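Participant: I'd like to ask some things about the structure below.
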Amino acid sequence: MVGGEAAAAVEELVSGVRQAADFAEQFRSYSESEKQWKARMEFILRHLPDYRDPPDGSGRLDQLLSLSMVWANHLFLGCSYNKDLLDKVMEMADGIEVEDLPQFTTRSELMKKHQS
């Protein structure tokens, strides 16, 4: 009977993961590539339990979605943000691996090259 219980537990886990992914899919932007979306969805799903909206509707989910966009925009588009905000999202994303990220040159790096 233990094998049957284990199989049921695995099926329940898989079902929960599927439901979470289906829930997150509604937040995908039409302009996101598959690579960008998979990374951002991992960010969202990782923190979703901590950012579920309470009954008073205080917008915790909106905050999580905004943080996920800050992280994705920084990673994939090279956008810059306030240091505290960037530190927060980078800490939240710790352990999420994204391959073949674009390389960006900052304005200050360009200015240093120009002055040399």
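Every residue, even glycine, has its Cβ placed from backbone N, Cα and C.
Sequence unchanged from the original; the noted substitutions are absent.
Straight from Swiss-Prot, here's the annotation block:
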- 24-116: domain 'XRN2-binding (XTBD)' (DOMAIN)
- Tyr81 to Ala: Abolishes binding to XRN2 (MUTAGEN)
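Any idea what these are sitting next to in the structure?
Facilitator: Within 10 Å of the C-beta of Tyr81 (mutagenesis position) we count 14 further C-beta atoms, all protein chains included.
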Participant: For the domain 'XRN2-binding (XTBD)' (24-116), jot down how many residues DSSP puts in helix, in strand and in coil.
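Facilitator: Going through the domain 'XRN2-binding (XTBD)' (24-116) residue by residue, I get 56 helix, 0 strand, 37 coil.
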